[in-house]
Amino acid sequence: MATGTRYAGKVVVVTGGGRGIGAGIVRAFVNSGARVVICDKDESGGRALEQELPGAVFILCDVTQEDDVKTLVSETIRRFGRLDCVVNNAGHHPPPQRPEETSAQGFRQLLELNLLGTYTLTKLALPYLRKSQGNVINISSLVGAIGQAQAVPYVATKGAVTAMTKALALDESPYGVRVNCISPGNIWTPLWEELAALMPDPRATIREGMLAQPLGRMGQPAEVGAAAVFLASEANFCTGIELLVTGGAELGYGCKASRSTPVDAPDIPS
């Protein structure tokens, strides 16, 4: 049940809304009074949220399939008659891969999901967003700006999402459509848990992830959701921005080389 009215009467589409960050965004918009369309290619999570949250509906959609995306937009308009906000959250972070372990085919598939899925939905939604003078929120990643080891394809796709956000903000400003992105850092999600489980010491990996932030913890999906509602509602003078939801992970100096790296440190004269 909605507990607020910050976005009451508005209609929001959230891709990848069935779990993790997407589910946190769905909950935040429902709690702000919006009607939310949950888009996901995994039916189980989306259906469960639909049953749990009055004001939310689920539409099965794979954002890499343009026909699915066309149906998503047309069905949203058929049901609600308007569209005020699109949150492009659907994406994937593959397990760690050295550059020589990646493939062009795998890179293309990740581009289809992380970048072109965002492009396709945004393009098809723009006629309706222009009518409502709505907004687009793209979920990028901190690593799109600062890099990440053993993640070349992922980092490239997320850097492109941030760049596309800024370009689209320029193109859509004359229509009153705002375009922003959120770049999360370490957010505790099922995906993070799955990736940690692949490591030799999952507990140590999780601890390392927590200590990467000056705040000493990972973020929660609800905190990304709160940022999305802010961008959609109060942030009327913000367009083309990258809002970092990172716990300060990008701040300060840190050890970048492996601790086993041989170094020839100079002696300090006594």
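Including glycine, each Cβ sits where the backbone N, Cα and C put it.
Every residue here is the original one, so none of the noted swaps is modelled.
Look at Swiss-Prot and you will find Tyr154 tagged as active site, proton acceptor, backed by sequence analysis. In the three-state DSSP scheme, Tyr154 (active site, proton acceptor) is classed as helix.
Residues annotated as NAD(+) binding site in Swiss-Prot: Arg19, Ile21, Asp40, Lys41, Asp62, Val63, Asn89, Tyr154, Lys158, Ile187, Thr189, Leu191. Sequence-distant contacts of Tyr154 (active site, proton acceptor), defined by Cβ-Cβ distance under 8 angstroms and a gap of at least six in the same chain, are His93, Pro94, Leu110, Asn114, Ser141, Val143, Gln148.
Swiss-Prot lists His93 to Ala among its mutagenesis entries, and the accompanying note reads: Increases kcat for androst-5-en-3beta,17beta-diol and 17beta-estradioll.
The number of other Cβ atoms within 10 Å of the Cβ belonging to Gln148 (mutagenesis position), over all protein chains shown, comes to 15. Quoting Swiss-Prot on the mutagenesis of Gln148 to Ala: The catalytic efficiency (kcat/Km) is 30-fold increase for 17beta-estradiol and 11-fold for androst-5-en-3beta,17beta-diol.
Under a cutoff of 8 A between CB atoms, and with a sequence separation of 6+ in the same chain, the neighbours of Lys158 (mutagenesis position) are Gly91, Asn114, Ser140, Ser141, Val143, Gly144, Ser183. Among the mutagenesis results in Swiss-Prot, Lys158 to Ala has the note: Lacks of activity of testosterone 17-beta-dehydrogenase (NADP+) and estradiol 17-beta-dehydrogenase [NAD(P)+] activities. The residue drawn here is the original one.
In the structure as shown, the Cβ atom of Tyr253 (mutagenesis position) sits within 10 Å of 5 other Cβ atoms. Under its mutagenesis annotations, Swiss-Prot gives Tyr253 to Ala the following note: Lacks of activity of testosterone 17-beta-dehydrogenase (NADP+) and estradiol 17-beta-dehydrogenase [NAD(P)+] activities.
Under the heading of mutagenesis, Swiss-Prot lists Cys255 to Ala and annotates it as follows: Does not affect kcat for androst-5-en-3beta,17beta-diol and 17beta-estradiol. In sequence order, no residues are near Cys255 (mutagenesis position), counting only same-chain partners six or more apart with C-beta under 8 A.
It is 30 Å from the Cα atom of Asn89 (NAD(+) binding site) to that of Tyr253 (mutagenesis position). In three-state terms derived from DSSP, Thr189 (NAD(+) binding site) belongs to neither a helical nor a strand segment and is classed as coil. Counting other CB atoms no more than 10 Å from each candidate's CB, the binding-site residues Asp40, Asp62 peak at Asp40.
Least packed by the Cβ count within 10 Å, out of the binding-site residues Asn89, Thr189, is Thr189.
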